[in-house]
Amino acid sequence: MHRLLAWDAACLPPPPAAFRPMEVANFYYEPDCLAYGAKAARAAPRAPAAEPAIGEHERAIDFSPYLEPLAPAADFAAPAPAHHDFLSDLFADDYGAKPSKKPADYGYVSLGRAGAKAAPPACFPPPPPAALKAEPGFEPADCKRADDAPAMAAGFPFALRAYLGYQATPSGSSGSLSTSSSSSPPGTPSPADAKAAPAACFAGPPAAPAKAKAKKTVDKLSDEYKMRRERNNIAVRKSRDKAKMRNLETQHKVLELTAENERLQKKVEQLSRELSTLRNLFKQLPEPLLASAGHC
């Protein structure tokens, strides 16, 4: 961690035109912000500037070459290269003439690292370009014809590599994906599935049925054939006799039920006649007799 002491103006970017530096409680990093270790030699003290508006740790800088890079300048013999900027010039001005030891290779970014030859001599070199991740290609899992099988077999090693990149288990069966996220692409089918896919999608012509068993030639004049026919005839006659018996029993049952129904109907008619006779008798009796009979 840096120490909050004083910030060197050489490490600051050029301020805008309407910007005035803020000095609150004098919290600046000390001038050794470009030091390579914790015990680096501090920069030599500078003479105070003539103008009273500039602070102790600041100095007057001519911004005209940087604000107008295309304008001709009398102080510069040739225009500065494109890769040089304001901070790089300040860095070269402050530390270019002083001999320094080889900086220690720490984890944080070293502002004056001697090994970074490709980066411009600025306080903060640009970060290296990020490596591009190449995603494996995926082929559509559509069913192909049987004549495309040689082409599929030719491209099988690449499909297998892409498949192994997304399959969690290196088995022949289709395993689970490496991540459960729904944004990850589906895995390539396994070799067994790829071989079985054409057969599942295109069944092709139906397989020829197995050759029927050759019919055994039977000699109708043989005793075995005659015995079989006789047994079949006996079984047919028995079944017919049973059917006739069931029909006769059903007819007999129907006749019995019909006779019972007629008998009951006759009984109902007789009772109806008796009821009507009794009603007529009660109508012919006198009322006083009926009243006395009711009290009894």
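Cβ atoms here come from the backbone N, Cα and C positions, even for glycine.
What Swiss-Prot records for 222-285 is domain 'bZIP', and it gives sequence analysis as the kind of evidence. Among the sequence features in Swiss-Prot, the mutagenesis site Lys39 to Arg is noted as follows: Dominant negative. Loss of transactivation activity. No effect on interaction with EP300. Under the heading of mutagenesis, Swiss-Prot lists Lys39 to Ala or Gln and annotates it as follows: No effect on interaction with EP300. Mutagenesis annotation in Swiss-Prot: Lys98 to Arg, described as No effect on transactivation activity. Not acetylated after glucocorticoid-stimulation and no increase of transactivation activity; when associated with R-101 and R-102; the structure shown retains the original residue. Looking at Swiss-Prot, you'll find the mutagenesis Lys101 to Arg noted as follows: Not acetylated after glucocorticoid-stimulation and no increase of transactivation activity; when associated with R-98 and R-102. According to Swiss-Prot, the mutagenesis experiment Lys133 to Arg carries the following note: Not sumoylated. Decreases ubiquitination and increases stability. Loss of proliferation inhibition in T cells. No effect on transactivation activity. Swiss-Prot gives this note for the published mutagenesis Ser180 to Ala: Highly increases transactivation activity; when associated with A-181. Experimental mutagenesis at this site is recorded by Swiss-Prot as Ser181 to Ala, annotated: Highly increases transactivation activity; when associated with A-180. Among the sequence features in Swiss-Prot, the mutagenesis site Ser184 to Ala is noted as follows: Disruption of phosphorylation by MAPK and GSK3B, acquisition of DNA-binding activity and transactivation function; when associated with A-179 and A-188. Annotation of the mutagenesis experiment Thr188 to Ala in Swiss-Prot: Disruption of phosphorylation by MAPK and GSK3B, acquisition of DNA-binding activity and transactivation function; when associated with A-179 and A-184. For the mutagenesis of Lys215 to Arg, Swiss-Prot gives this note: No effect on transactivation activity. The structure shown keeps the original residue. In Swiss-Prot, a mutagenesis experiment is listed as Thr217 to Ala, annotated with the note Loss of hepatocyte proliferation induction by TGFA. Recorded in Swiss-Prot as a mutagenesis result, Thr217 to Glu carries the remark: Induces hepatocyte proliferation. Experimental mutagenesis at this site is recorded by Swiss-Prot as Ser276 to Ala, annotated: Reduces phosphorylation in response to calcium.
Predicted-model confidence for the domain 'bZIP' (222-285) is 94, expressed as mean pLDDT. Neighbour counts of Cβ atoms within 10 Å were taken for the mutagenesis positions Thr217, Ser276; the minimum is at Thr217.
Between Lys215 (mutagenesis position) and Ser276 (mutagenesis position), the C-alpha separation comes to 82 Å. Classification of Lys215 (mutagenesis position) by DSSP places it in coil, neither helical nor stranded. When Cβ atoms from all protein chains are considered, those within 10 Å of Lys215 (mutagenesis position) total 6, not counting its own. With helix defined as DSSP H, G or I and strand as E or B, the domain 'bZIP' (222-285) counts 62 helix, 0 strand, 2 coil. When the Cα atoms are compared, Ser276 (mutagenesis position) and Thr217 (mutagenesis position) turn out to be 83 Å apart.
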